[in-house]
Amino acid sequence: METKPNPRRPSNTVLPYQTPRLRDHYLLGKKLGQGQFGTTYLCTEKSTSANYACKSIPKRKLVCREDYEDVWREIQIMHHLSEHPNVVRIKGTYEDSVFVHIVMEVCEGGELFDRIVSKGHFSEREAVKLIKTILGVVEACHSLGVMHRDLKPENFLFDSPKDDAKLKATDFGLSVFYKPGQYLYDVVGSPYYVAPEVLKKCYGPEIDVWSAGVILYILLSGVPPFWAETESGIFRQILQGKLDFKSDPWPTISEAAKDLIYKMLERSPKKRISAHEALCHPWIVDEQAAPDKPLDPAVLSRLKQFSQMNKIKKMALRVIAERLSEEEIGGLKELFKMIDTDNSGTITFEELKAGLKRVGSELMESEIKSLMDAADIDNSGTIDYGEFLAATLHMNKMEREENLVAAFSYFDKDGSGYITIDELQSACTEFGLCDTPLDDMIKEIDLDNDGKIDFSEFTAMMRKGDGVGRSRTMMKNLNFNIADAFGVDGEKSDD
């Protein structure tokens, strides 16, 4: 059931058919979220007044034919799975000259981890219900010939704030149709959840069970099973690290739960338990196997900390990159000009592709797209000069004291010596990061809990490797970026 390009489809369209105008049928409301490609809005159907979610994807972000095919495949897969009770149901698709719109069921109950944290208590028995749902989605995907490839907590939402809300899988942007026995080779997913065979670039549907096993480990302990200060360190742990069942809270967790995790996080895909077999495991089937006593509150606090990505750090890196001296930047300015052939001040996908070809690179189009995604901090579809420098400069230049002072001052607009929530709001607006939970962002960095960030807290954040990457593909995380592609030596000493 492989998706094939439709030969009759015009080259600048995603859908192989014409559609009515979205606004003739729906009223667009508030923004619900921002993804790598699209923005999701609340929308209301005019004829019924029913609320839905509308994911709007700007076509300017679809820079190559492969991107158009990816969106069309995502739509097909959503239709393919739409009868499953724990998959967000697609309502319809619309396309005009500027956007592709996917209208789907709206989920107003929040993300998986956020819901657990806000409840304030959690038990193994509750974890059973959640992982049973997740494994049920995986089993359904595999039985219908679909590999999800990006299972992570952010892709599971509750359909309502009620206690009996259903957990639903969303975002099939990396999902693919596959045939039994077929292997895939492109490295995609999210660092903590990726299976070892993905890193080895030869894998099948078993990767989804691994990712579900990682989610289960985090649900019960509040931390990922394979962790390191850097993303390359995380990958080393995934390939070689031992599962920790000795430190808290594992001594208090049932043996049955640990046995299931062992079987889901088996490194050999051939020996790994299938989704169906996992659903038949005693911990899931036998109600008495999973205790109902609350887990240690420390698990919840760790879970909250883990689920917040550090967005301030990304903004700060770009601020630093833009203030470095000509000498520190070296030949990067000339390289940027060489790639930016129309002198627009931004690099498009086509310019990046042409620039790489000129320096003799033999990267595939999908790999060049990966570099683009990794460098494009504000998801604009192009790389500006600041983003280019942030992607190509070595970190030890970024972390020098005077650069950290300058970045701190950028946020600390009134020079008070602290970054406040209002100043953070202002910076997020400038960077186009709307609807970001600022309270959580500050709490993550605010070590003395005074509600603001001082310079020492800011410096500690900048020098800590958080490894929380969410790139569409992970070439950047596999120690490969634009600097490598152009042969730039970003690691020269700063002497």
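If you go along the chain as it appears here, the first residue is 1 and each next one adds 1.
Backbone N, Cα and C define each Cβ position, glycine as well.
Remember, predicted model here, so these are calculated numbers, not experimental data.
According to Swiss-Prot, the ATP binding site annotation covers L32, G33, Q34, G35, Q36, F37, G38, T39, T40, K55, on the basis of sequence analysis. Cβ neighbours within 10 Å of Q34 (ATP binding site), excluding its own Cβ and spanning all shown chains: 15.
Under DSSP, D150 (mutagenesis position) is assigned to coil, being neither helix nor strand in the three-state scheme. Taking a C-beta cut-off of under 8 Å and a sequence gap of six or more, D150 (mutagenesis position) has these contacts in its own chain: D171, G173, L174, S175, V188, G189, S190, Y193, S211. Swiss-Prot gives this note for the published mutagenesis D150 to A: Loss of activity.
Here the residue is the original one, but Swiss-Prot notes a mutagenesis experiment at this spot, D171 to A: Loss of activity. Taken residue by residue with DSSP, D171 (mutagenesis position) is part of neither helix nor strand, so it is coil.
In Swiss-Prot, a published mutagenesis experiment is listed as F306 to A, annotated Constitutive activity.
According to Swiss-Prot, the feature domain 'EF-hand 2' maps to 363-398.
Marked as domain 'EF-hand 4' by Swiss-Prot on the basis of sequence analysis: 438-468. If you take every residue in the domain 'EF-hand 4' (438-468) and average the pLDDT, you get 76.
Look at Swiss-Prot and you will find D446, D448, D450, K452, E457 tagged as Ca(2+) 4 binding site, backed by sequence analysis. Around the Cβ of K452 (Ca(2+) 4 binding site), the same chain contributes Y418, I419, T420, I421, I442, D446, each under 8 angstroms and 6 or more positions distant in sequence.
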**Item:** C-alpha spacing of E457 (Ca(2+) 4 binding site) relative to T40 (ATP binding site), in angstrom
**Value:** 33
**Prompt:** Can you tell me how far the Cα of Q34 (ATP binding site) sits from the Cα of E457 (Ca(2+) 4 binding site), in Å?
**Reply:** 28
**Prompt:** What is the interatomic distance between the Cα atoms of L32 (ATP binding site) and D450 (Ca(2+) 4 binding site), given in whole Å?
**Reply:** 30
**Message:** Please list, in sequence order, every residue of the chain apart from D446, D448, D450, K452, E457 whose Cβ lies within 8 Å of the Cβ centroid of the Ca(2+) 4 site.
**Reply:** Y418, I442, I445, L447, N449, G451, I453, D454
**Prompt:** Could you give the Cα-Cα distance between D450 (Ca(2+) 4 binding site) and G38 (ATP binding site), in whole Å?
**Reply:** 36
**Request:** Starting from the Cβ of D450 (Ca(2+) 4 binding site), draw a 10 Å sphere and report how many other Cβ atoms land inside it.
**Result:** 11
**Complete:** Grouping DSSP H, G, I as helix and E, B as strand, the residues of the domain 'EF-hand 4' (438-468) number 17 helix, 2 strand, 12 coil
**Asked** Which one of these binding-site residues, D448, E457, has the sparsest Cβ neighbourhood, judged by other Cβ atoms within 10 angstroms?
**Response** D448
